[in-house]
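Data first, discussion second: the structure below is written as structure tokens.
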Amino acid sequence: MPGGPGAPSSPAASSGSSRAAPSGIAACPLSPPPLARGSPQASGPRRGASVPQKLAETLSSQYGLNVFVAGLLFLLAWAVHATGVGKSDLLCVLTALMLLQLLWMLWYVGRSYMQRRLIRPKDTHAGARWLRGSITLFAFITVVLGCLKVAYFIGFSECLSATEGVFPVTHAVHTLLQVYFLWGHAKDIIMSFKTLERFGVIHSVFTNLLLWANSVLNESKHQLNEHKERLITLGFGNITIVLDDHTPQCNCTPPALCSALSHGIYYLYPFNIEYQILASTMLYVLWKNIGRRVDSSQHQKMQCRFDGVLVGSVLGLTVLAATIAVVVVYMIHIGRSKSKSESALIMFYLYAITVLLLMGAAGLVGSWIYRVDEKSLDESKNPARKLDVDLLVATGSGSWLLSWGSILAIACAETRPPYTWYNLPYSVLVIVEKYVQNIFIIESVHLEPEGVPEDVRTLRVVTVCSSEAAALAASTLGSQGMAQDGSPAVNGNLCLQQRCGKEDQESGWEGATGTTRCLDFLQGGMKRRLLRNITAFLFLCNISLWIPPAFGCRPEYDNGLEEIVFGFEPWIIVVNLAMPFSIFYRMHAAAALFEVYCKI
């Protein structure tokens, strides 16, 4: 039975401590104390309970996949104008899925409120505050989008189905309750009603994915119609232009307001798309955490400090301002005439090449710092971190598919417009930059977080090699009985003193040389500032590169070269499949970089 604070240690422990630590200095705790019998962390998973829980996980995942596949087929049937499948049928299916999720969330929130006095395990890595803040912002814009859709429905109420008015209202209610649910329960580790909860959570995951796919399809149809209208301007008259227009066949009152609402809806779709995919990822982590046994170590809260990142922030904000200017000029010039369209494409490629070169260089410097620093890796099981890494690689493949398609089209084309030679380095850099950035982010999220703030760590450097200060700290700990619960800075002080002293004795160095080795911590502040600037710069650059494709600046559509080589329909299918993943990659990379910044 472990002793309480201040209890004397056993003789064996005392002898081991005296051998490991210099005289007069208390030994560092080598391991956390044993857990009390009966605690959730102490009891390992029961052998008999693993089979039904694994079966429930398999059954729920298959249920979710069937819901998703069936929903995708409804979306496809509506997109290709299949007989007997109209927009009202699709909206009825999505509304029913949302209502079912609403019932489950209300039941879960009500049951949690009834059991609010119970202590429940939490996954401290899941549902970070900044992530919940981001999803709240996107949810607010999604609710505004729903209001615009309701106003659009009122304007065309004479010829629109009632489901087109019910759907945005249901979606707005679903969004508000889901954000409340994620704020309060994203960190939960569900240990009761696990089979039922698995089906409820996985239903929520794939409902959000279907809503995401619906938004992507609507936004892609709008972008494709605009692209078809611009192709004739670029001189590609051999491509048949057939607009896939779903405009209601009646007059709107007033017409100017309805036109403004229609344009406003499509400008808000990118934020709605990000909201749905973020919600599905947070719910997926909740699903993976059902029945999970957490370890006893408490996760240290990350505190983001925004001092010392002036250079990275200024460079990143400069890129952001340049991005907005490029997008505005691009949207004004593209499609006006062939010469203006070509100049807009060249301008975009030059801008993107410059930004990608800077981002690749920053990522290489950051990875080199990690190679020199040789910090230990965090090998603990973390569903949220694993999902982040998997999403980075999976969504990055969307851009790689488009880039390799452009490279192959340039190599096989019979005639090459002037902007072709800017498209080639741009496509190569997209591949290389994502490769480098993924390595930097993945290595960063697997590093152990800094245990002590920078100012405390610097203070520890100054006092660590003073034997009087170490002895005073040891006596203070002994008198207060806080060998385990003491201040992290003091505990780290003693640990560092012990380690430095032991290394000096083994190497035969004198005290002055040992002091020099201990002062190596001073270099850590410079490394951290450099890494913070790199991360801040990459964060703002990823936000910048998210803006052009999200708001219609898509050279993969507008240069026309790939459509000639691969054919119009095949290339459009490739772009419509890969572009949503490419757009989401930038936002997800920005979120991951923000988390990396807080860890440094």
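Cβ coordinates are placed from backbone N, Cα and C, and glycine is handled just like the others.
At each noted position, the model has the original residue.
In Swiss-Prot, the entry for mutagenesis Lys149 to Glu states: Does not affect proton channel activity. The structure shown retains the original residue. The Cβ neighbour count for Lys149 (mutagenesis position), using a 10 Å radius over every protein chain in view, is 20.
In the structure as shown, the Cβ atom of His185 (mutagenesis position) sits within 10 Å of 19 other Cβ atoms. One mutagenesis experiment named in Swiss-Prot is His185 to Ala, and its note says Does not affect alkali activation.
The secondary structure of Lys187 (mutagenesis position), as reduced to three states from DSSP, is coil rather than helix or strand. One entry in Swiss-Prot concerns the mutagenesis experiment Lys187 to Ala. Its note says: Does not affect the response to NH(4)Cl. Does affect alkali activation.
Look at Glu219 (mutagenesis position): DSSP puts it in a helix. The Cβ of Glu219 (mutagenesis position) has 24 other Cβ atoms within 10 Å, all protein chains considered. Under its mutagenesis entries, Swiss-Prot includes Glu219 to Lys with the note: Greatly reduced proton channel activity.
What Swiss-Prot notes for the published mutagenesis of Lys221 to Ala is this: Affects alkali activation, but not acid activation.
Among the mutagenesis results in Swiss-Prot, His222 to Ala has the note: Does affect alkali activation. The residue drawn here is the original one. The Cβ neighbour count for His222 (mutagenesis position), using a 10 Å radius over every protein chain in view, is 20.
Arg292 (mutagenesis position): 14 other CB atoms within 10 A of its CB, across all protein chains. Swiss-Prot lists Arg292 to Ala among its mutagenesis entries, and the accompanying note reads: Greatly reduced the currents in response to NH(4)Cl. Does not affect response to acid stimulation.
Non-local contacts of Glu433 (mutagenesis position) by the CB criterion (under 8 A, 6+ apart in sequence, same chain) comprise Leu356, Met359, Gly360, Gly363. According to Swiss-Prot, the mutagenesis experiment Glu433 to Arg carries this note: Greatly reduced proton channel activity.
Same-chain residues at least 6 positions away in sequence with a Cβ under 8 Å from that of Lys527 (mutagenesis position) are, in sequence order, Ile369, Asp373. Record note (Swiss-Prot), mutagenesis Lys527 to Ala: Does not affect the response to NH(4)Cl. The unchanged residue is displayed.
Under the heading of mutagenesis, Swiss-Prot lists Arg528 to Ala and annotates it as follows: Does not affect the response to NH(4)Cl. Under the three-state DSSP scheme, Arg528 (mutagenesis position) falls in the helix class.
Spatially close to Arg554 (mutagenesis position) yet at least six residues away along the chain are Gln223, His227, Pro548, Val575, Met579, judged by Cβ distances under 8 angstroms. In the three-state DSSP classification, Arg554 (mutagenesis position) falls within coil. In Swiss-Prot, the entry for mutagenesis Arg554 to His states: Increases sensitivity to potentiation by Zn(2+). The structure shown retains the original residue.
Under its mutagenesis annotations, Swiss-Prot gives Arg554 to Ala the following note: Affects alkali activation, but not acid activation.
Annotation of the published mutagenesis Arg586 to Glu in Swiss-Prot: Reduced proton channel activity; the original residue is retained in the structure shown. For the recorded site, Arg586 (mutagenesis position), the DSSP three-state label reads helix.
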In three-state DSSP terms, the structure that Glu433 (mutagenesis position) belongs to: helix
Closest of Lys149, Lys187, Glu219, His222, Arg586 to Arg292 (mutagenesis position), Cα positions, mutagenesis positions only: Lys187
Euclidean distance between Cα atoms of Arg586 (mutagenesis position) and Lys221 (mutagenesis position), Å: 22
Distance [Cα-Cα, Å, rounded] between His222 (mutagenesis position) and Lys149 (mutagenesis position): 15
DSSP-derived class (H/G/I helix, E/B strand, else coil) of Arg292 (mutagenesis position): coil
Integer Cα-Cα distance in angstrom, His185 (mutagenesis position) to Arg586 (mutagenesis position): 27
